[in-house]
Amino acid sequence: MVSETKTTEAPGLRRELKARHLTMIAIGGSIGTGLFVASGATISQAGPGGALLSYMLIGLMVYFLMTSLGELAAYMPVSGSFATYGQNYVEEGFGFALGWNYWYNWAVTIAVDLVAAQLVMSWWFPDTPGWIWSALFLGVIFLLNYISVRGFGEAEYWFSLIKVTTVIVFIIVGVLMIIGIFKGAQPAGWSNWTIGEAPFAGGFAAMIGVAMIVGFSFQGTELIGIAAGESEDPAKNIPRAVRQVFWRILLFYVFAILIISLIIPYTDPSLLRNDVKDISVSPFTLVFQHAGLLSAAAVMNAVILTAVLSAGNSGMYASTRMLYTLACDGKAPRIFAKLSRGGVPRNALYATTVIAGLCFLTSMFGNQTVYLWLLNTSGMTGFIAWLGIAISHYRFRRGYVLQGHDINDLPYRSGFFPLGPIFAFILCLIITLGQNYEAFLKDTIDWGGVAATYIGIPLFLIIWFGYKLIKGTHFVRYSEMKFPQNDKK
């Protein structure tokens with residue numbers, strides 16, 4: 001039998017996120033250290049053409065995923081997002097595993113952001129103990145989420161605005177350098193696409209390897225689905241925000257990568273260094289310095305600190321809301337379903353803060369091996385969440401139509417069904433399974449490295465099938481699916 005799914009809009013959450021908040025979450029959600037720091041490594045490994053093609057391909061995949069999520073979130077705007085859709089339209093245990101894995105992923109990611117924050121601050125204050133900065137930033141992130149959802153929304157709006165402004169200025173400076181208007185700048189142009197093995201250095205294998213990095217860079221775009229549960233007029237604002245995704249991908253990622261590749265040759269050894277500790281070799285910093293802007297390192301340090309805080313702020317919000325929704329559905333202790341007068345799930349916030357703090361402490365005072373395994377177990381979760389979105393949307397639309405509902409009644413309709421979710425699922429699956437494909441091409445396989453890379457997959461399957469075995473659930477048939485908005489009519 002199919003257990004009764006109790007997932008509805010969680011009572012008590014305040015719909016205080018306005019259209020401008022959602023738009024900035026959609027635009028700035030995935031602009032972070034992946035673009036500001038790690039993008040140089042993609043050009044170095046795959047060449048300018050290979051990196052650009054990888055960003056365009058993964059960007060197309062993410063666009064399809066966001067249109068799928070947009071259709072689901074506009075129709076059923078709940079904070080459980082894809083975990084809710086997974087249990088309603090795929091299988092209850094599937095949604096259970098998606099929810100717990102996503103909460104755990106962000107709790108660990110907050111700890112990673114705390115480590116990154118202290119590394120960034122050490123650039124300015126090398127003699128100050130790093131844990132002081134991490135504790136300070138954890139306190140700031142906690143307070144932004146403690147007061148109200150509007151506090152999170154406002155902080156994320158301004159964080160994202162800083163990141164977006166930086167990318168726009170970067171693109172303008174880059175274009176001026178390329179066309180020769182920026183006086184005193186080092187020469188730039190298409191010559192960097194013809195040196196050595198460019199434009200496709202390393203061939204197809206290098207592009208596959210780069211796709212992994214690019215995929216991680218885009219993670220965070222799905223946050224808009226969770227924010228839908230506290231959005232004003234989600235049927236109107238969610239589609240508007242989702243439509244921004246295509247232009248964000250085109251402008252902020254593709255144009256930025258193109259400009260970097262035209263100004264800095266892929267053979268520049270600085271591009272391979274992608275440690276947030278050394279801002280001076282960020283590809284953005286290198287381009288600004290090529291333009292004669294010698295203070296670029298200090299500016300980019302501040303921007304990257306903003307990106308780290310933004311990631312931590314978003315992670316705290318996402319994990320808190322996911323834990324709250326799990327509790328409302330009876331899939332986590334009920335204590336986490338309690339709300340403050342302002343509509344904030346503070347018990348869930350306390351728990352997430354404690355877990356994130358403990359994970360951080362393992363990196364500081366505990367066994368580094370423990371910390372690395374915690375990090376590795378969460379590494380796959382973003383890709384698993386994307387797979388869950390594609391599967392849930394495909395089955396949602398199929399069930400919706402088979403039950404006789406008119407797709408024109410949907411608040412937002414993905415225009416590429418079924419090709420969009422199918423393409424996104426296949427490509428995301430290839431990226432997920434190909435994370436460490438090089439290990440299997442060597443004479444001796446490093447099984448420890450393989451286990452560290454893929455541990456997130458069996459962990460997800462154990463949670464899923466463990467729940468399925470205990471509860472006796474099965475895949476939801478199309479005829480059994482519930483469509484609450486239509487049922488209300």
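Positions of Cβ are set from backbone N, Cα and C atoms, glycine also.
Every residue here is the original one, so none of the noted swaps is modelled.
The following features are taken from Swiss-Prot:
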{"type": "MUTAGEN", "residues": "TYR102 to Leu", "note": "Retains 4% of wild-type lysine uptake activity. Increases the capacity to inhibit CadC in the presence of lysine"}
{"type": "MUTAGEN", "residues": "LYS163 to Ala", "note": "Retains 24% of wild-type lysine uptake activity. Increases the capacity to inhibit CadC in the presence of lysine"}
{"type": "MUTAGEN", "residues": "PHE216 to Leu", "note": "Retains 13% of wild-type lysine uptake activity. Increases the capacity to inhibit CadC in the presence of lysine"}
{"type": "MUTAGEN", "residues": "GLU222 to Ala", "note": "Abolishes lysine uptake. Strongly inhibits CadC"}
{"type": "MUTAGEN", "residues": "GLU230 to Val", "note": "Abolishes lysine uptake. Shows significant less inhibition of CadC"}
{"type": "MUTAGEN", "residues": "ASP275 to Ala", "note": "Retains 88% of wild-type lysine uptake activity, but can hardly inhibit CadC. Cannot interact with CadC; when associated with A-278"}
{"type": "MUTAGEN", "residues": "ASP278 to Ala", "note": "Retains 88% of wild-type lysine uptake activity, but can hardly inhibit CadC. Cannot interact with CadC; when associated with A-275"}
{"type": "MUTAGEN", "residues": "GLU438 to Ala", "note": "Retains 14% of wild-type lysine uptake activity. Is unable to inhibit CadC"}
{"type": "MUTAGEN", "residues": "ASP443 to Ala", "note": "Retains 11% of wild-type lysine uptake activity. Is unable to inhibit CadC"}
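Positions of the features from Swiss-Prot, shown on the structure.
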residue	record	Cβ within 10 Å
TYR102	mutagenesis position	27
LYS163	mutagenesis position	25
PHE216	mutagenesis position	19
GLU222	mutagenesis position	24
GLU230	mutagenesis position	27
GLU438	mutagenesis position	13
ASP443	mutagenesis position	4
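The closest partner of GLU438 (mutagenesis position) among the mutagenesis positions, by CA position, is PHE216; the full candidate set was TYR102, PHE216, GLU222. Take the Cα of ASP443 (mutagenesis position) and measure to each of the mutagenesis positions TYR102, LYS163, GLU222, GLU230: the nearest one is TYR102. The distance from the Cα of TYR102 (mutagenesis position) to the Cα of GLU230 (mutagenesis position) comes to 18 Å. Taken residue by residue with DSSP, GLU222 (mutagenesis position) is part of neither helix nor strand, so it is coil.
For the pair GLU230 (mutagenesis position) and PHE216 (mutagenesis position), the C-alpha distance works out to 26 angstrom. Comparing PHE216 (mutagenesis position) with LYS163 (mutagenesis position), their Cα atoms are 18 Å apart once rounded. In this structure, the C-alpha atom of LYS163 (mutagenesis position) lies 18 angstrom from that of GLU222 (mutagenesis position).
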